[in-house]
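Below: one structure, written as structure tokens.
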Amino acid sequence: MIRILYLLVKPESMSHEQFRKECVVHFQMSAGMPGLHKYEVRLVAGNPTDTHVPYLDVGRIDAIGECWFASEEQYQVYMESDIRKAWFEHGKYFIGQLKPFVTEELV
């Protein structure tokens, strides 16, 4: 399974409520996406600083998204999809910045 995690920051000019609505629209647009096994998006509700190890300040993060793909082949199907291209265009509207991470399953 390939999983890509995205830290998302809304545009400065967008309200929190509008960002929330666009996250829902983006989730709805993911239905039936070729090659995409699963998509999740979660709004950041808080940012605790009482950690048991040194705190890493990465700035404001408004949401976390995650895309799942069953295989490299399915990821390529996704990347070549015209539907995915339209999905990315929507992302340009409501995502001001993002930081992606391809994760490796450990256990």
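From the backbone N, Cα and C atoms, a Cβ is placed for every residue, glycine too.
Swiss-Prot annotations:
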MUTAGEN   His26 to Ala  Almost loss of activity
BINDING   His26, Tyr39  3-methylmuconolactone binding site
ACT_SITE  His26  active site, proton donor/acceptor
BINDING   His26, Tyr39  4-methylmuconolactone binding site
MUTAGEN   Tyr39 to Phe  5-fold decrease in catalytic efficiency
MUTAGEN   His52 to Ala  5-fold decrease in catalytic efficiency
MUTAGEN   Cys67 to Ser  5-fold decrease in catalytic efficiency
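Features as recorded by Swiss-Prot, highlighted on the structure.
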residue	record	CB count, 10 Å
His26	mutagenesis position	20
Tyr39	mutagenesis position	16
His52	mutagenesis position	4
Cys67	mutagenesis position	23
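Rounded to a whole number, the distance between the Cα atoms of His52 (mutagenesis position) and Tyr39 (mutagenesis position) is 31 Å. Cα-Cα distance from Cys67 (mutagenesis position) to His26 (mutagenesis position): 12 Å (rounded to the nearest whole number).
Geometry remark: His52 (mutagenesis position) versus His26 (mutagenesis position), CA distance 35 Å.
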